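Annotation of the published mutagenesis Cys45 to Ala in Swiss-Prot: Able to functionally complement a ttcA deletion mutant as efficiently as wild-type; the original residue is retained in the structure shown. Among the sequence features in Swiss-Prot, the mutagenesis site Cys122 to Ala is noted as follows: Not able to functionally complement a ttcA deletion mutant. According to Swiss-Prot, the [4Fe-4S] cluster binding site annotation covers Cys122, Cys125, Cys213. Here the residue is the original one, but Swiss-Prot notes a mutagenesis experiment at this spot, Cys125 to Ala: Not able to functionally complement a ttcA deletion mutant. Here Swiss-Prot describes Cys191 to Ala as a published mutagenesis experiment; the accompanying note says: Able to functionally complement a ttcA deletion mutant as efficiently as wild-type. Mutagenesis annotation in Swiss-Prot: Cys210 to Ala, described as Able to functionally complement a ttcA deletion mutant, although less efficiently than wild-type; the structure shown retains the original residue. Listed in Swiss-Prot is the mutagenesis experiment Cys213 to Ala, annotated as follows: Not able to functionally complement a ttcA deletion mutant.
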Amino acid sequence: MQENQQITKKEQYNLNKLQKRLRRNVGEAIADFNMIEEGDRIMVCLSGGKDSYTMLEILRNLQQSAPINFSLVAVNLDQKQPGFPEHVLPEYLEKLGVEYKIVEENTYGIVKEKIPEGKTTCSLCSRLRRGILYRTATELGATKIALGHHRDDILQTLFLNMFYGGKMKGMPPKLMSDDGKHIVIRPLAYCREKDIQRFADAKAFPIIPCNLCGSQPNLQRQVIADMLRDWDKRYPGRIETMFSAMQNVVPSHLCDTNLFDFKGITHGSEVVNGGDLAFDREEIPLQPACWQPEEDENQLDELRLNVVEVK
């Protein structure tokens with residue numbers, strides 16, 4: 001009995017610590033990009049995956065202590081995929097007491113009709129889904145649309161565009177929608193996917209898999225995701241450093257003439273951002289920028305539990 005109590009305390013301690021980190025990450029992103037303002041009505045797009053469940057949970061948590069007032073309405077798009085468990089999300093949201101709307105649109109049928117067997121469905125599916133969500137936001141009077149993309153998604157998009165699109169373009173934490181009528185926010189922009197996964201596992205969210213894209217092998221995004229996970233294991237801190245680089249762009253030291261007036265550089269021009277250091281010896285720090293070793297949570301847990309036992 002005592003052992004079971006210790007396990008429960010350990011799990012609760014880890015969950016509390018993890019939730020605080022996620023809450024801090026979301027709070028910082030909201031503040032840095034002014035994502036949520038007084039009186040906002042946030043349409044939280046809920047797919048049934050770990051990311052959107054976590055986003056809703058953290059936003060609900062922040063709502064209780066935020067210095068501003070804002071409301072949440074969860075929206076799920078039922079795309080009429082075969083075997084989609086229609087009861088799961090309504091039951092979950094009613095239990096939470098969260099306002100919600102289920103939008104039923106047979107985008108699955110459209111995708112299957114338009115896309116040849118074996119081809120990637122993501123692009124068409126995303127466009128259809130986007131249009132429906134924009135329309136729903138208008139109907140609900142939502143001032144912001146919240147999507148569940150996290151830090152890893154943002155980095156993956158950056159590399160996808162570099163490797164396959166030939167451009168430095170990521171996934172912005174806040175943007176104007178394609179139709180120019182809605183503001184889209186990504187509150188999980190600073191959150192690590194592995195933290196979200198651990199949180200979702202601990203909370204035992206009723207996950208609904210995507211039968212359209214989740215079962216498609218060899219997607220380019222999956223290749224990039226595997227590469228980043230490998231780097232994260234072999235080179236601790238590299239992911240943090242790359243994300244930090246996205247927040248510290250130096251246009252004068254790239255090659256885009258739209259971002260910097262290279263033609264305007266003449267004799268007598270000011271030195272910009274340190275000038276050219278190409279011939280200087282590079283001073284590389286021993287540890288990547290913005291990296292901190294992860295806490296040994298097992299040791300912390302054991303220490304805390306031992307203190308509890310002594311008392």
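Placement of Cβ uses the backbone N, Cα and C atoms for every residue, glycine included.
Nope, none of those substitutions made it into this model, it's the original residues.
What you are looking at is a predicted structure, and each value in this text was computed from that prediction instead of being measured.
Nearest in space to Cys122 (mutagenesis position), taking C-alpha to C-alpha distance over the mutagenesis positions Cys45, Cys191, Cys210, is Cys210. Spatially, by CA atoms, the mutagenesis positions Cys45, Cys125, Cys191 include one closest to Cys210 (mutagenesis position), and that is Cys125.
Residue with the densest Cβ environment among the mutagenesis positions Cys45, Cys122, Cys125, Cys210: Cys45, by other Cβ atoms within 10 Å. In sequence order, Leu22, Asn25, Val26, Thr54, His150, Arg151 are the residues near Cys191 (mutagenesis position), counting only same-chain partners six or more apart with C-beta under 8 A. Between the alpha carbons (Cα) of Cys45 (mutagenesis position) and Cys125 (mutagenesis position) lies a span of roughly 15 Å.
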